[in-house]
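I have placed the structure first, in the form of structure tokens, so that the comments after it can refer back to it.
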Amino acid sequence: MGPPEKESKAILKARGLEEEQKSERKMTSPENDSKSIQKDQGPEQEQTSESTMGPPEKESKAILKARGLEEEQKSERKMTSPENDSKSIQKDQGPEQEQTSESTMGPPEKDSKAILKARGLEEEQKSESTMSPSENVSRAILKDSGSEEVEQASERKMTSPENDSKSIQKDQGPEQEQTSETLQSKEEDEVTEADKDNGGDLQDYKAHVIAKFDTSVDLHYDSPEMKLLSDAFKPYQKTFQPHTIILHGRPGVGKSALARSIVLGWAQGKLFQKMSFVIFFSVREIKWTEKSSLAQLIAKECPDSWDLVTKIMSQPERLLFVIDGLDDMDSVLQHDDMTLSRDWKDEQPIYILMYSLLRKALLPQSFLIITTRNTGLEKLKSMVVSPLYILVEGLSASRRSQLVLENISNESDRIQVFHSLIENHQLFDQCQAPSVCSLVCEALQLQKKLGKRCTLPCQTLTGLYATLVFHQLTLKRPSQSALSQEEQITLVGLCMMAAEGVWTMRSVFYDDDLKNYSLKESEILALFHMNILLQVGHNSEQCYVFSHLSLQDFFAALYYVLEGLEEWNQHFCFIENQRSIMEVKRTDDTRLLGMKRFLFGLMNKDILKTLEVLFEYPVIPTVEQKLQHWVSLIAQQVNGTSPMDTLDAFYCLFESQDEEFVGGALKRFQEVWLLINQKMDLKVSSYCLKHCQNLKAIRVDIRDLLSVDNTLELCPVVTVQETQCKPLLMEWWGNFCSVLGSLRNLKELDLGDSILSQRAMKILCLELRNQSCRIQKLTFKSAEVVSGLKHLWKLLFSNQNLKYLNLGNTPMKDDDMKLACEALKHPKCSVETLRLDSCELTIIGYEMISTLLISTTRLKCLSLAKNRVGVKSMISLGNALSSSMCLLQKLILDNCGLTPASCHLLVSALFSNQNLTHLCLSNNSLGTEGVQQLCQFLRNPECALQRLILNHCNIVDDAYGFLAMRLANNTKLTHLSLTMNPVGDGAMKLLCEALKEPTCYLQELELVDCQLTQNCCEDLACMITTTKHLKSLDLGNNALGDKGVITLCEGLKQSSSSLRRLGLGACKLTSNCCEALSLAISCNPHLNSLNLVKNDFSTSGMLKLCSAFQCPVSNLGIIGLWKQEYYARVRRQLEEVEFVKPHVVIDGDWYASDEDDRNWWKN
């Protein structure tokens, strides 16, 4: 059941520009476009799978590209017909894949990836009256020529474009190019005698298929996508042959229409002629819980011909199943007890038959074409064998814009609607489905008609749907705005059915479902002026679907609002079988994303007032506080919250367009991390951040977005001058920066890893120069901001609140350093901390820094980590450090390539320095000689050094003796870190003896990964009971073992132990030491921080520790443990500890807690 290691994914895409042939009233008539498309084989590529309203995972997919131009005809009456978009599809198939045997029960270990690329040059013939330039197409979209059955029923204003004439060249290496006629004749020649033997039965079946689908499908079978689909099952380089094609995409983009076209194409002799039989199953038309054999299912599709069924089963290698809407069966395909059927005569629940076909247990030699929504794609991966994935996308960007704008005559209104449309990329993406595009068009027209009377928000899909649905209800009775009792029953029943469908992953409903919710089709039709619920299916029993899945999500969300009506609860049984609304908060459940956002959108006060009018009762949704609480949980779990969770919450709040509701949800936010990928992310974040009035720190990761402005791509749709189509991206960025500068409690802004153009940096710095900006700490670590540094230097002396600047990993040329130092020396510059880690500093750069150190009295901390400091550079720095005018207190020279010679120069300079209190020399090979020179400095009575970091400095042998001597008689040094040095048990004994001296004032000792064993633990236990000053001891990643910790606990149990922080992470501990450790915790009132991560504790051992954590004597506040590493019983006990002692924090990231400026040299 596990997913394959590699999956073959082909994404058929075609994006076209469309022109509209208008009637004489519009006075336009474009010519037909001719296009040529080349298809060649290319390397494997990765494609991100689309998901509904949610971020996608990156998947390795083969990308099928084609570009085409589309034209549209409009009759004078604007009569509508199904849209026939010309599509071009490319199929990529990658080599070096192994084919799974046809009888294999599971997915192959390696799925081949096929890559067929099509690239076309496009030319647009413009009519004299249409002066817009052609769209710059940057990616490909597969556009279905037809729309799904739902779209055909709901699409009242979709126009039917003409088919473009296209010529396609296929380059397949040594293979010869063939025309469609040659390909077709070749396939016909390959039809075997067995096909001819089927005689009249086969012809009758094909006639039945044609009669069934010919009225609902209109497609040209020589179109590019059909030619490419006809080759989809062909072996690639004789190494891999797909047996399953998966057509996936957003709801409503035309997957079902494409599936029906495939079946019809076979019946008409245009497609898949090597297949003797093609059987079509519509999942929405099948009651999959009923029992049947596969033969009986096929017989329903082949009326009055059981002999034909037998013939079909005799040739499974020439049998193609087309299964439409497999995701409608998701709820039953996920059962753990799924069995497999291998006999086509055995009666099983129909979902078992479908599952067995997917797994190739049933008719393993047959072929499958499956349609599914993007949200169902991940679950499908573990079921299919030898798959080829094809992405189906809907209307192109230009087509969507044209459909929305075609009924807006006023030019200023067109521009306003156009801008609001492209601002909201999620709303615009939803319009890829023709049915949604039609609903949006109707909503916009209704809003225009209502004018000032329309108070509902129009920036969101919730606002548009609310406008459309609620006014469809109220417009029926101008004199009576409220719903009658019967109408209320109908509306609430519809909402309940929609919610039940969302939770159970059902989008198809039957007569029994309508009865369960007191619904009648006639009453639904009478309640709305629009087709909310549509009849679909060709069988005797009708089934129903919402005109689009997003409408089902809307009504499902409305259910949770209506359940708060106490008056209404007397008439209807709410929540009988429904899930709690708090389950909607799970962002990883893609089926809930749409309903969740609509639910937030319905919290808008104007929408709630409209509902009050409809029901004649105050609407005070009980769900409002629950939603605000869910958002506040993100604020409380900063370390465990991903930036995508925060952004998802922001989008939900933005959907409401209600400032009071948003402010209540965000009042607890103090830290935020945002990942900005889309333009709309900026607008949504700006809207929400201005309500985070208690925000203190924000991290923003924004890449690529501000380097290219794609807004103008859609401008040709609007018939205005190009200069009027002003790019809005920088305006949105300016608004975002303005919000950051206006938050009165915001102190830290981290733009690390971001990519900001010169213009973006200019806008940012101008906003941060505002007097209202209170930001003190500004970080650009690893950000690409070099082109805009000149704007940053002006900010340094324009904002006197700025105290900290981090430019780590920013290449600093000498000219940059000159401007930076001039700004830092400015009288109005208040910067106290400057980090220039990995800035590629030169000797000239060091000279300018040295001059800076004696020219400013404000700079207190300087980091030059990961810059090479040679002898000449050290001489310059030494001259500055020895000057009485240098007031620097903290110096970080981590990984600067220091040698004993350069260390000698540094120490000589420090002898004259009475201000330096913090020094970090980590990751420099100082050796014994360098440490000896440092100890001479520590011996100096005027040495003010308090914190010394010597991690990974290759300190060996006698060096520890020198350190021990200096520690024993130094009353100023309080913190020493020797992490990742080979201290060993012998040197540890020397250090312990020094720490026991009353003249040693060391408070913190870091000894992580120092090759210590259990043999030093007796010395450590004795030391911690003797010293009165040591408060923190980190022994992590040392093999102390159970015996060592048991010995150490003897010291912890003593009342004389004043240790407050102890690190025992990754010390090879087991449950054998838990008894002693629990006892030490229970009787030690001083210990408040303990790290136990990466040890091997059993459940019994952890339960002992949990009992000790709850002991009243224990004052532990920070416990380093990963809860998810343990069984449910242990997790519950750890949660009980946090409940009993609310101040206790149990988290595996123990080092994140930076008490007492412990990580000063890292920050």
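Note: Cβ is positioned from N, Cα and C throughout, glycine not excepted.
Feature list (source: Swiss-Prot):
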VARIANT   E59 to D  In strain: 129/Sv and CBA/J
VARIANT   G94 to L  In strain: 129/Sv; requires 2 nucleotide substitutions
VARIANT   R139 to K  In strain: 129/Sv and CBA/J
DOMAIN    243-565  domain 'NACHT'
BINDING   G249, R250, P251, G252, V253, G254, K255, S256  ATP binding site
VARIANT   S341 to T  In strain: A/J
MUTAGEN   L602 to R  Impaired formation of the subcortical maternal complex (SCMC)
MUTAGEN   L729 to R  Decreased interaction with TLE6
MUTAGEN   L910 to P  Decreased interaction with TLE6
MUTAGEN   L1079 to W  Does not affect interaction with TLE6
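Taken residue by residue with DSSP, L729 (mutagenesis position) is part of a helix. Most Cβ neighbours within 10 Å among the binding-site residues G249, P251, G252, G254: this distinction goes to G254. Each of the mutagenesis positions L729, L910 was assessed for Cβ neighbours inside 10 Å, and the highest tally belongs to L910. Between the recorded positions S256, S341, S256 has the most other Cβ atoms inside 10 Å of its own Cβ, all protein chains included. If you take the Cα of G254 (ATP binding site) and the Cα of L602 (mutagenesis position), they are about 29 angstrom apart, rounded to a whole number. Here G252 (ATP binding site) is compared against the recorded positions S341, L602, L729, L910, L1079, and the shortest C-alpha distance is to L602. Look at the recorded positions V253, L602, L1079 and count other Cβ atoms within 10 Å of each Cβ; L1079 has the fewest.
Taking the C-alpha atom of P251 (ATP binding site) as reference, the shortest distance to any of the recorded positions S341, L602, L729, L910, L1079 belongs to L602.
Taking all protein chains in view, 26 other C-beta atoms sit within 10 angstroms of the C-beta of K255 (ATP binding site). If you compare Cα positions, S341 (variant position) sits closest to S256 out of the recorded positions G249, V253, S256, L729.
In this view, R250 (ATP binding site) is surrounded by 25 other Cβ atoms within 10 Å of its Cβ, with every protein chain counted. In three-state terms derived from DSSP, R250 (ATP binding site) belongs to neither a helical nor a strand segment and is classed as coil. Spacing of S256 (ATP binding site) relative to L1079 (mutagenesis position) is 67 Å (Cα to Cα, whole number). DSSP assigns S341 (variant position) to coil in the three-state reduction, placing it in neither a helix nor a strand. Geometry remark: L602 (mutagenesis position) versus G249 (ATP binding site), CA distance 27 Å. Regional average pLDDT for the domain 'NACHT' (243-565) in the model is 79.
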